[in-house]
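Trainee: Dumping the structure here so I can ask a few things about it.
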Amino acid sequence: MSHAIDELQAIIADLKTELETEPKSSGGVASNSRLARDRIDRMSAEVVDSNPYSRLMALQRMNIVKDYERIRYKAVAIVGVGGVGSVTADMLTRCGIGKLILFDYDKVELANMNRLFFTPDQAGLSKVAAAAATLSFINPDVEIETHNYNITTVENFDRFLDTISQGGRIAGQPVDLVLSCVDNFEARMAINAACNERNLNWFESGVSENAVSGHIQFIRPGDTACFACAPPLVVAENIDEKTLKREGVCAASLPTTMGITAGFLVQNALKYLLNFGEVSDYLGYNALSDFFPKMTLKPNPQCDDRNCLVRQKEFQARPKPVLIEEKAVSEEPLHATNEWGIELVAEDAPESNTTPAETPVMGEGLRLAYEAPEKSSETSEETVSAATADETSLEDLMAQMKSM
């Protein structure tokens, strides 16, 4: 018995040694034993189980997207890889985006497990490193670039500005779209300032502290209101955000609300990048009543961001597109009086003398089963005379009966 116990202890010791000496991945955790698929050079529409893009390329066959493979030449920057940002990155990776640039300086915690995407074994890792490892395994065709710093500091803001200005799919070109998935006002203002300065279109997104509402907002510098044009109530009233949170009480979060908000964000990002459908300028979501408000916010002529004012002037100076109205071809009415061809005839109107219809020309061997007799004018006069005679005789008869 003791010999068996010694053998088991020796096996356990060997397993511990093996785990300690196992090679580590770049994220600091034991490398995943699962094998990632090989990279794919071109997207294929071939319908086979081994093609990860077959269902995406089907959008072309259904005339939703003209050329879906263009997505491989697009670069998107995601700022904030939390509840909304991580799911957004996951969806874009599965859609086959060409390049993802992730910004975040926070770490994965067990408190994040109520959200989607991250797993408990990633606790303690930086969010961008954990996300990059998972996303690369999901789709190795996507180029993923990570930046683990706070973009709101003066030094890091310049780095952020350079990255979104020159980090496109083609070196030296700007990214195609910036997605804001942050949870604080300072970071949103930093993204807003950078995009106004570089004239980049971007989406702002957010989920409320009570976790039952969310929104996305598409911001086109100069065309729609930037984030500084209509600041939230917290800033408009000069209230510190920290004073709104009671001590010991944290903001609530639901994976459902965050997943819905991320879905709206990615759906509209795809419509913008691939040029199909209608991109919503502002789309909200209220989970309590399933209410989805939509609106467009115009820029503020007195905006505090000077670059926003410059973009407004540039937008106003652009030539307005000329809309050519197509004149509808109106068909002439079937009847001069009404379009239904109905003609009203008074009851006391005299009957028109209609000529009998001509006998249609019949084919050889065919004949009419019935021919209506023609009414002559003499027959009509005789009928009227007979009726008059009958009426007179009846009156005489009545007079005779009364005299009896």
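Keep in mind that glycine also has a Cβ here, set from the backbone N, Cα and C atoms.
Substitutions noted, but not modelled.
Annotation comment: Swiss-Prot describes Cys250 as active site, glycyl thioester intermediate. Look at Swiss-Prot and you will find Gly83, Asp104, Lys127, Asn150, Asn184 tagged as ATP binding site, backed by similarity to another entry. For Cys226, Cys229, Cys303, Cys308, the entry in Swiss-Prot reads Zn(2+) binding site. According to Swiss-Prot, the natural variant Thr17 to Ser carries this note: In strain: ZBMEL157 and ZBMEL377. Here Swiss-Prot describes Tyr73 to Asp as a natural variant; the accompanying note says: In strain: MEL02, ZBMEL84, ZBMEL145, ZBMEL157, ZBMEL186, ZBMEL191, ZBMEL229, ZBMEL377, ZBMEL384 and ZBMEL398. The natural variant Thr163 to Ser is recorded by Swiss-Prot, whose note states: In strain: ZBMEL95. Arg169 to Gln appears in Swiss-Prot as a known natural variant, with the remark: In strain: ZBMEL229. Under natural variants, Swiss-Prot gives Leu309 to Ile with this note: In strain: ZBMEL84, ZBMEL384 and ZBMEL398. For Glu325 to Lys, Swiss-Prot lists a natural variant annotated as follows: In strain: MEL18. Quoted from Swiss-Prot, the note on natural variant Pro333 to Ser is: In strain: ZBMEL384. For the naturally occurring variant His335 to Arg, Swiss-Prot gives the following note: In strain: ZBMEL186. Here Swiss-Prot describes Glu364 to Gln as a natural variant; the accompanying note says: In strain: MEL17. Among the natural variants that Swiss-Prot reports, Ser385 to Thr is described with the note: In strain: ZBMEL186 and ZBMEL384.
How buried are the listed features, and what sits near them?
Mentor: Its Cβ taken as reference, Lys127 (ATP binding site) is surrounded by 26 other Cβ atoms within 10 Å in the chains shown.
Counting Cβ atoms from all protein chains shown, Cys226 (Zn(2+) binding site) has 29 others lying within 10 Å of its own Cβ.
When Cβ atoms from all protein chains are considered, those within 10 Å of Tyr73 (variant position) total 14, not counting its own. According to its DSSP assignment, Tyr73 (variant position) is helical.
Secondary structure at Thr163 (variant position), taken from DSSP and collapsed to helix, strand or coil, is helix.
Taking Cβ-Cβ distances under 8 Å and a sequence gap of 6 or more within the same chain, the neighbours of Arg169 (variant position) are Tyr73, Lys74, Ala75, Gly98, Lys99, Asp176. Under the DSSP three-state reduction, Arg169 (variant position) is assigned to coil, being neither helix nor strand.
Listed in sequence order, Pro301, Cys303 are the same-chain residues at least 6 apart in sequence whose CB falls under 8 Å from the CB of Leu309 (variant position).
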Trainee: Same chain, not part of Cys226, Cys229, Cys303, Cys308: whose C-beta falls within 8 angstroms of the C-beta centre of the Zn(2+) site? Give them in sequence order.
Mentor: Asn192, Asn196, Ala225, Phe227, Ala228, Pro299, Asn300, Asp304, Asp305, Leu309, Gln312
Trainee: For Asn184 (ATP binding site), list the number of other Cβ atoms lying within 10 Å of its Cβ atom.
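Mentor: I count 12 other Cβ atoms within 10 Å of it.
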Trainee: From the Cα of Cys229 (Zn(2+) binding site) across to the Cα of Lys127 (ATP binding site), what is the distance in angstrom?
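Mentor: The separation of the Cα atoms works out to 31 Å.
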Trainee: Note down the number of other Cβ atoms within 10 Å of the Cβ of Gly83 (ATP binding site), including every protein chain shown.
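Mentor: For Gly83 (ATP binding site), the 10 Å Cβ neighbour count is 26.
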Trainee: If you compare CA-to-CA distances from Cys226 (Zn(2+) binding site) to each of the recorded positions Gly83, Asp104, Thr163, Asn184, which comes out shortest?
Mentor: Asn184
